Amino acid sequence: MRKTKTEALKTKEHLMLAALETFYRKGIARTSLNEIAQAAGVTRGALYWHFKNKEDLFDALFQRICDDIENCIAQDAADAEGGSWTVFRHTLLHFFERLQSNDIHYKFHNILFLKCEHTEQNAAVIAIARKHQAIWREKITAVLTEAVENQDLADDLDKETAVIFIKSTLDGLIWRWFSSGESFDLGKTAPRIIGIMMDNLENHPCLRRK
C-alpha cells in the first residue's frame, strides 16, 4: 500500500511538471489535457485519476509553488535574526534569487505573468490565480500588522494602501523582467527595488492614514 501511495504521488508530481512544461510552451488556454497526458507519457484516464480538469491541475501546481515559498519563509524565519520585518526582507530577496535559479519557479511565474490569458475560456484559471493572490495579500497584511506592533513601521500606517504598494512593486518588477526578455540583471535590480520599497514603507508620509 505504501509503495502504491508513493507511486501515485510520483505520478501526480510528474503530471504537474508535464503541465508546467506544456503551459510554458503553449500558454494555458491553448493547452489540452490530452497534450499534458502525452507529455507525461500517461493515458488521459491516468491523468483524470489525479485531476478533475485543467483548472484542478493548475490549482495543484499553484499550491505546490506556494508550499515551496511557505517552506522557504519558515526557513528564513528560523535563520534570520530579528522580527517579521527582517524576515520579510530576506524572504523577498530569496524569492527573486529562486526566480532566477529555480527552473520550476521561473517557468511557473513566466506562465502566470505572460501566458495565463485573460479570456472567457480561461475564466476558471484566472479565478484560481486570484484566489491564491488573495491569500498572499492576507499574509502580507499579517506581516505589516506584526511590523506595526513591533514598531518597525508607524502605527498610523495605511495597511490597505501599503499592501497595494507592495504588490504593485513586486508584480511590476516581475512582469517588467519577463516582458522585456530579461533585459536587465534581476539579481542586481531586485535588492535595490526591495530596499527602496521598504524604505518608503517605513518613512513615506503618503503611506500613513489621513
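Any Cβ shown, glycine's included, is placed from N, Cα and C.
Original residues only: the substitutions mentioned are not part of this model.
When DSSP labels each residue, the domain 'HTH tetR-type' (9-69) comes out as 49 helix, 0 strand, 12 coil, counted as helix, strand and coil in that order. Sequence annotations record features per position, and here Swiss-Prot assigns domain 'HTH tetR-type' to 9-69 based on sequence analysis.
Every protein chain considered, the tally of other Cβ atoms within 10 Å of the Cβ of G45 (mutagenesis position) stands at 8. Quoted from Swiss-Prot, the note attached to the mutagenesis of G45 to D states: Does not bind DNA.
For H105 (variant position), applying a Cβ distance below 8 Å and a minimum sequence separation of six or more within one chain yields I65, D68, R98, L99. Annotation of the natural variant H105 to Y in Swiss-Prot: In penicillin-resistant isolates; the original residue is retained in the structure shown.
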